[in-house]
Amino acid sequence: MATNGRHQEVGHKSLLQSDALYQYILETSVYPREPEPMKELREITAKHPWNLMTTSADEGQFLSMLIKLINAKNTMEIGVFTGYSLLATAMALPDDGKILAMDINRENYEIGLPVIEKAGLAHKIEFKEGPALPVLDQMIEDGKYHGSYDFIFVDADKDNYLNYHKRLIDLVKIGGLIGYDNTLWNGSVVAPPDAPLRKYVRYYRDFVLELNKALAADSRIEICQLPVGDGITLCRRIS
């Protein structure tokens, strides 16, 4: 679990104080049950210079369980990277399940695509390259996607999380879930003002804090914030 490189502050994929305890969780409950395609993609992604952007293995396991528990069928993912969380979702969905996946970088997505294809899951995925906001705006304008998504996972540009939420709340069904990743930003949300954070970490931290405050005040949703991975907040639409 490397912590060197540009993403040191936000790349550490556990908020536990003990690395040994996190390793115990991985080795006892996560890695032994990790499907072979996910293991293969995790190992491929580990060689990527930006590997710390990937979804952690324990969070992938959590997403898989969650999707099965809510019987999700129509899903969306904003922010794909090499596709580890996308693969977890595709494996958890029924054969006729669908994922609308959006990312500004097709090259990263294509790193994981051969693994997805080999697993026989590519038919579940519609990938769109480019910014997600124009796509969401068009979907809302079309009118036929209102309340049509069972589950939406967002792991993208933190400075647009609130902009995503304003749109996704219309696209997720009542009773459906939106999951926002990195909502604890490697613990920096409680860092003192004089903490030695890198410029981009401090910049995005303010947007994460703003999001957390807005979600807590949004009466249209029930929320649950969990210290899984880098923090994930689940929002269940109730109105």
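Cβ atoms are placed via backbone N, Cα and C, with glycine included.
Don't look for the substitutions in this one, it keeps the originals.
Keep in mind it's a predicted model, so treat the numbers as computed, not measured.
Swiss-Prot has this to say about the protein:
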BINDING   K13, D155, N186  substrate binding site
BINDING   T55, E77, G79, V80, S85, D103, A132, D157  S-adenosyl-L-methionine binding site
BINDING   D155, D181, N182  divalent metal cation binding site
MUTAGEN   E40 to Q  No effect on activity
MUTAGEN   E43 to S  No effect on activity
MUTAGEN   K47 to A  No effect on activity
MUTAGEN   D58 to A  Decrease of activity
MUTAGEN   Q61 to S  Decrease of activity
MUTAGEN   R202 to T  No effect on activity; when associated with 198-TT-199
MUTAGEN   R220 to T  Total loss of activity
**OP:** Out of E40, E43, N182, N186, R202, point to the one nearest D103 (S-adenosyl-L-methionine binding site) in space (Cα versus Cα); all of them are recorded positions in the record.
**Re:** N182
**OP:** Among E40, E43, N182, N186, R220, these being the recorded positions, pick the one whose CA is nearest to that of T55 (S-adenosyl-L-methionine binding site).
**Re:** N182
Subject >> Sparsest Cβ surroundings (other CB atoms within 10 Å) among the mutagenesis positions K47, R202, R220 >> reply: K47
Subject >> Most Cβ neighbours inside 10 Å, all chains, among the binding-site residues T55, S85, N182, N186 >> reply: T55
**OP:** Give the number of CB atoms, excluding that of D155 (substrate binding site) itself, located within 10 Å of its CB.
**Re:** 25
Original post:
Within 8 Å of the Cβ centre of D155, D181, N182, which other residues of the chain have their Cβ, at the recorded divalent metal cation site?
Top reply: T55, G79, V154, A156, Y180, T183, G229, D230, I232
Original post:
Taking just the CA atoms, what is the gap between D157 (S-adenosyl-L-methionine binding site) and Q61 (mutagenesis position) in Å?
Top reply: 23
**OP:** Give the distance between the Cα atoms of V80 (S-adenosyl-L-methionine binding site) and R202 (mutagenesis position), rounded to the nearest whole Å.
**Re:** 23
Subject >> Sparsest-packed of the listed recorded positions (E40, E43, E77, D103) - C-beta count within 10 angstroms >> reply: E43
Subject >> Inter-residue C-alpha distance, N186 (substrate binding site) and R202 (mutagenesis position) (nearest angstrom) >> reply: 11
Subject >> In sequence order, the recorded positions (Q61, S85, D155, R202) whose C-alpha falls within 10 A of N182 (divalent metal cation binding site) >> reply: D155
**OP:** Taking only the Cα atoms, work out how far A132 (S-adenosyl-L-methionine binding site) lies from D155 (substrate binding site), in Å, as a whole number.
**Re:** 12
**OP:** For D181 (divalent metal cation binding site), just give me the three-state DSSP call.
**Re:** strand
